[in-house]
Amino acid sequence: MWVRQVPWSFTWAVLQLSWQSGWLLEVPNGPWRSLTFYPAWLTVSEGANATFTCSLSNWSEDLMLNWNRLSPSNQTEKQAAFCNGLSQPVQDARFQIIQLPNRHDFHMNILDTRRNDSGIYLCGAISLHPKAKIEESPGAELVVTERILETSTRYPSPSPKPEGRFQGMVIGIMSALVGIPVLLLLAWALAVFCSTSMSEARGAGSKDDTLKEEPSAAPVPSVAYEELDFQGREKTPELPTACVHTEYATIVFTEGLGASAMGRRGSADGLQGPRPPRHEDGHCSWPL
């Protein structure tokens with residue numbers, strides 16, 4: 001009932017004020033009321049990447065996002081811009097703006113930072129419709145320190161070159177310790193084999209030479225046995241001769257004659273009396 005009693009003139013006045021001040025229409029489209037840029041302090045080493053985040057409560061395609069840097073004279077220098085869904089570096093391609101999937105946050109990256117990148121950075125939003133308006137976030141400072149060399153305090157490990165040299169030295173020593181005995185063993189086996197082969201060859205050669213030289217070195221005397229004449233005659237069997245029958249006559253003398261005769265016979269045949277018959281005379285009987 002009370003609403004019906006509100007005069008239309010008052011309602012119209014409120015709408016006009018809201019339109020002029022942007023309380024109802026321009027505020028939803030104005031991102032600068034919730035524009036943030038963090039972290040407020042960022043320290044990185046030279047060569048690393050630095051990342052800031054710019055957040056907007058409401059984003060529309062009519063807005064343009066700028067990434068600025070304050071100069072020593074407190075003037076803003078544009079580094080990159082994001083418009084129509086694209087990152088547009090101004091001078092240095094190391095400055096990039098990436099829109100996150102939630103479409104309200106933007107990562108502003110500096111790749112491969114340098115010492116002269118240190119300074120104060122901020123982001124700014126520009127609204128072109130219905131009126132051109134610019135709003136900037138508070139500044140955040142970036143400090144780029146000297147390049148940090150990798151040390152072995154946290155993860156102690158020898159440098160690659162000494163390690164490689166040490167490993168090479170160990171491998172060389174082990175190879176020498178293993179290779180030298182193997183070479184000596186092979187040399188010894190080869191020497192034994194060669195000496196055995198040479199001795200066998202010499203033994204076989206000496207045997208062959210002995211067999212070849214034996215007929216001439218120790219000749220066997222050969223004697224030609226010839227039969228002598230007298231040996232031939234002795235060996236020739238004589239045929240038994242025919243027995244010659246000899247007749248003897250006995251002469252009887254007187255005593256004187258007999259004595260002389262006997263004396264003569266004795267002188268002829270000896271003192272032993274008449275000679276007995278010999279075997280060579282055959283089977284001759286004494287003469288009658």
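Just so you know, glycine gets a Cβ as well, placed from its N, Cα and C.
Modelled residues match the original; the substitutions are not represented.
In Swiss-Prot this protein carries:
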- 31-139: domain 'Ig-like V-type' (DOMAIN)
- Y225 to F: Reduced tyrosine phosphorylation. Decreased ability to mediate recruitment of PTPN11/SHP-2 (MUTAGEN)
- Y248 to F: Reduced tyrosine phosphorylation. Abolished ability to mediate recruitment of PTPN11/SHP-2 (MUTAGEN)
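Mapped onto DSSP classes, the domain 'Ig-like V-type' (31-139) shows 7 helix, 58 strand, 44 coil. On the 0 to 100 pLDDT scale, the domain 'Ig-like V-type' (31-139) averages 90 in this prediction.
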